[in-house]
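Only one structure is covered here, and it is reproduced in the block below.
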Amino acid sequence: MDGIAELTGARVEDLAGMDVFQGCPAEGLVSLAASVQPLRAAAGQVLLRQGEPAVSFLLISSGSAEVSHVGDDGVAIIARALPGMIVGEIALLRDSPRSATVTTIEPLTGWTGGRGAFATMVHIPGVGERLLRTARQRLAAFVSPIPVRLADGTQLMLRPVLPGDRERTVHGHIQFSGETLYRRFMSARVPSPALMHYLSEVDYVDHFVWVVTDGSDPVADARFVRDETDPTVAEIAFTVADAYQGRGIGSFLIGALSVAARVDGVERFAARMLSDNVPMRTIMDRYGAVWQREDVGVITTMIDVPGPGELSLGREMVDQINRVARQVIEAVG
């Protein structure tokens, strides 16, 4: 018995260090530790294959793997699974065939479990919600971005936010000036790492974000965050990089956000901003905004989510945005 307890304790310690279990008390991992089995794989080994039935999941302790998804258009999208990550959970959550092929890049160790272990893991406090969020983020990476052509001919892309956008925004070459950040966050201080993490870690249901990119760099984003007391209301916010301001991106994004909101059951948009944020006020005024003063220099408003007929978007663009929004919002039930 002592040997079994010691083995389980070692597994609990290893599991507790993984991202998916961050913040979970060790005692909550005991049942899971008893239901998973050790995994060791050589470089180049296929662990999961796209299209196959889902019967297990993997937790990576060391090493890395390539995650490859081939879309209906035949284009392969490649990602990487690193230590601390879980793979194989999407198909189990959706009760569907595998959505990607996972191949080890180097020798890999970890843990594997079946449906029983997965059920145990989902019921660990906080883990189920984290798995749903992670699954939606991964599925969002498989969505093809929507080409967007601005009035001046600039070609950009629209897509849902992805986890790596925080690093791409912070370390990219696109500049967001102090004035732009002040208007967005209503503070002269640079956004903290914790806030930047929150802004990029979304679930696409209660917190949805569109990102506009130029190449691989995010140049603008628009988000809605659902009200905790009234799920039909969501607060919206926009950020556009300095070099891209005044080119119609904000007007386009409120249209894209409105389409996604209607898919998600949001009926009204709330906005809170600095009173001198004229570009955003102008956009909101087009949809009947009535402003209230909340504090010195801060105003608020509430508008109905604009319908397709009110948006400055073509029918084809609305349909594309609707399809992509539905893909990520309804990705995991």
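We count from 1, first residue shown onward.
Placed from the backbone N, Cα and C atoms, the Cβ positions cover glycine too.
The 3',5'-cyclic AMP binding site annotation in Swiss-Prot covers G88, E89, I90, A91, R98, S99, R138. What Swiss-Prot records for 156-318 is domain 'N-acetyltransferase'. According to Swiss-Prot, the experimentally introduced change H173 to K is described as follows: Induces autoacetylation of the new lysine in the absence of cAMP. If you look up Swiss-Prot, you'll see H173, F238, T239, V240, G246, R247, G248, I249, G250, S251, N277, R286 marked as substrate binding site. One mutagenesis experiment named in Swiss-Prot is R184 to A, and its note says Completely abolishes the interaction with the aliphatic tail of the substrate lysine. In Swiss-Prot, the entry for mutagenesis F185 to A states: Completely abolishes the interaction with the aliphatic tail of the substrate lysine. The structure shown retains the original residue. Taken from Swiss-Prot, the feature Mg(2+) binding site applies to D214. Record note (Swiss-Prot) on the mutagenesis of R223 to A: Substantially decreases the interaction with the aliphatic tail of the substrate lysine. Markedly reduced activity, with an altered pH-rate profile and abolishes direct interactions with R-184. One entry in Swiss-Prot concerns the mutagenesis experiment V225 to A. Its note says: Substantially decreases the interaction with the aliphatic tail of the substrate lysine. Under its mutagenesis entries, Swiss-Prot includes A237 to V with the note: Completely abolishes the interaction with the aliphatic tail of the substrate lysine.
Positions of Swiss-Prot features highlighted on the structure.
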residue: G88; record: 3',5'-cyclic AMP binding site; DSSP (3 states): coil
residue: R98; record: 3',5'-cyclic AMP binding site; DSSP (3 states): coil
residue: A237; record: mutagenesis position; DSSP (3 states): strand
residue: G250; record: substrate binding site; DSSP (3 states): helix
residue: N277; record: substrate binding site; DSSP (3 states): coil
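Per Cα geometry, D214 is the residue among the recorded positions S99, D214, R223 nearest to G246 (substrate binding site). Secondary structure at D214 (Mg(2+) binding site), as computed by DSSP, is strand. For T239 (substrate binding site), the recorded positions whose C-alpha atoms fall inside a 10 Å radius of its own C-alpha are R223, out of E89, I90, D214, R223. In the structure shown, across all protein chains, E89 is the one of the binding-site residues E89, D214 with the greatest number of other Cβ atoms within 10 Å. DSSP gives V225 (mutagenesis position) a strand state. For the 3',5'-cyclic AMP site, the Cβ centre of G88, E89, I90, A91, R98, S99, R138 serves as reference, and the other residues of the chain with Cβ at most 8 Å from it are L48, A54, F57, V87, L92, L93, R94, A100, A135.
As a whole number, the greatest separation of Cα atoms within the 3',5'-cyclic AMP-binding residue list G88, E89, I90, A91, R98, S99, R138 is 13 Å. On the backbone, the CA of A237 (mutagenesis position) and the CA of G88 (3',5'-cyclic AMP binding site) stand 34 Å apart. The separation of N277 (substrate binding site) from E89 (3',5'-cyclic AMP binding site), Cα to Cα, is 43 Å.
When the alpha carbons of G88 (3',5'-cyclic AMP binding site) and N277 (substrate binding site) are compared, the span between them is 45 angstrom. Take the Cα of V225 (mutagenesis position) and measure to each of the binding-site residues I90, A91, R138, G248, G250: the nearest one is G250.
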